[in-house]
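The structure appears right after this line, and notes come after that.
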Amino acid sequence: MPEASSPRRTPQNVPYQDLPHLVNADGQYLFCRYWKPSGTPKALIFVSHGAGEHCGRYDELAHMLKGLDMLVFAHDHVGHGQSEGERMVVSDFQVFVRDVLQHVDTIQKDYPDVPIFLLGHSMGGAISILVAAERPTYFSGMVLISPLVLANPESASTLKVLAAKLLNFVLPNMTLGRIDSSVLSRNKSEVDLYNSDPLVCRAGLKVCFGIQLLNAVARVERAMPRLTLPFLLLQGSADRLCDSKGAYLLMESSRSQDKTLKMYEGAYHVLHRELPEVTNSVLHEVNSWVSHRIAAAGAGCPP
């Protein structure tokens, strides 16, 4: 058999023909997940995961949203999870944004009159913000959990940023260091789950990817004044990956009239996988906020 006729396989060597997937504009195969309600969905919501992880880590959130009669859909971004691409490498951050819009358009064709929402965590929060900014009146609302708005000041000092930009020209694949999983959550069992997840990339942040994250922060800063959609913003005060000051900046800079910030004192980065009292509160806040916005979108009036 010629090699060209061999089925495309995931990085884990599973044929894509056996899995839900889409093919992006670059011809790369992206693994998809769908959580569909039993009846006709009242709304659609795309879930955008963070750097180094995959959309399967949002199963609990997705099932909760599915219980609201939402069709929840997601994919592993290029270079992540079961999608193609060198691990945690992307030619341009816009690729992530473009792929989300492609997936959104594909699903929307089947449900043309159903309101659509975005949910994003960390890097996925930055992606969601940029997606929403590209289509200012398209989405009915957005949920952001610890979004990447400002980089951590410890890792993104002026000197370190300059050094990274210089290194990107000569050693783009040099590893800057791994994500310290202990700063993700105060819940040790959740940290252990992260550390043992075979689909999580723990190879370390390459210079070229770090530069794309810095580019994303700059783009988010420019995009914030264009945001007019309703959004819920959940942030931990002790987040050492995405500076909590970014949450206040987003609240101040966006033009949205319907915007809510809930700050969790002492909480770390992954609020939906934090100590039980935090995670339960996050699920409750998301459930309540989304329920009200679905009703408002269906009635064609503000909440």
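Note that Cβ sites are derived from N, Cα and C of the backbone, with glycine treated the same way.
For all the noted positions, this structure keeps the original residue and models no substitution.
Residue environment of Ser122 (mutagenesis position) contains 25 other Cβ atoms, counted within 10 Å of its Cβ in all protein chains. If you look up Swiss-Prot, you'll see Ser122 marked as active site, nucleophile, on the strength of experimental evidence.
The feature active site, charge relay system is assigned by Swiss-Prot to Asp239 (among others). A coil conformation is recorded for Asp239 (mutagenesis position) in the three-state DSSP classification, outside any helix or strand.
The active site, charge relay system feature in Swiss-Prot is assigned to His269 (among others). Around His269 (mutagenesis position), the same-chain residues six or more apart in sequence whose CB sits under 8 Å from its CB are Ser122, Ser146, Val183, Leu184, Ser185, Gly236, Asp239, Arg240, Leu241, Cys242, listed in sequence order. In the three-state DSSP scheme, His269 (mutagenesis position) is classed as coil.
According to its DSSP assignment, Ser122 (mutagenesis position) is coil. Looking at Swiss-Prot, you'll find the mutagenesis Ser122 to Ala noted as follows: Abolishes activity.
The note that Swiss-Prot attaches to the published mutagenesis Asp239 to Ala is: Abolishes activity.
In Swiss-Prot, the entry for mutagenesis Asp243 to Ala states: Slightly reduces activity. The structure shown retains the original residue.
Quoting Swiss-Prot on the mutagenesis of His269 to Ala: Abolishes activity.
Quoted from Swiss-Prot, the note attached to the mutagenesis of His272 to Ala states: Reduces activity. Contacts of His272 (mutagenesis position) defined by a Cβ separation under 8 A and a same-chain sequence distance of 6+ are given as Tyr58, Glu60, Leu61, His121, Ile145, Thr279, Val282, Leu283, in order along the sequence.
Sequence-distant contacts of His284 (mutagenesis position), defined by Cβ-Cβ distance under 8 angstroms and a gap of at least six in the same chain, do not exist. Under its mutagenesis entries, Swiss-Prot includes His284 to Ala with the note: Slightly reduces activity.
In Swiss-Prot, a published mutagenesis experiment is listed as His292 to Ala, annotated Slightly reduces activity.
Asp243 (mutagenesis position) and His292 (mutagenesis position) have their C-alpha atoms 29 Å apart, to the nearest angstrom. Taking all protein chains in view, 23 other C-beta atoms sit within 10 angstroms of the C-beta of Asp239 (mutagenesis position).
Counting Cβ atoms from all protein chains shown, Asp243 (mutagenesis position) has 21 others lying within 10 Å of its own Cβ.
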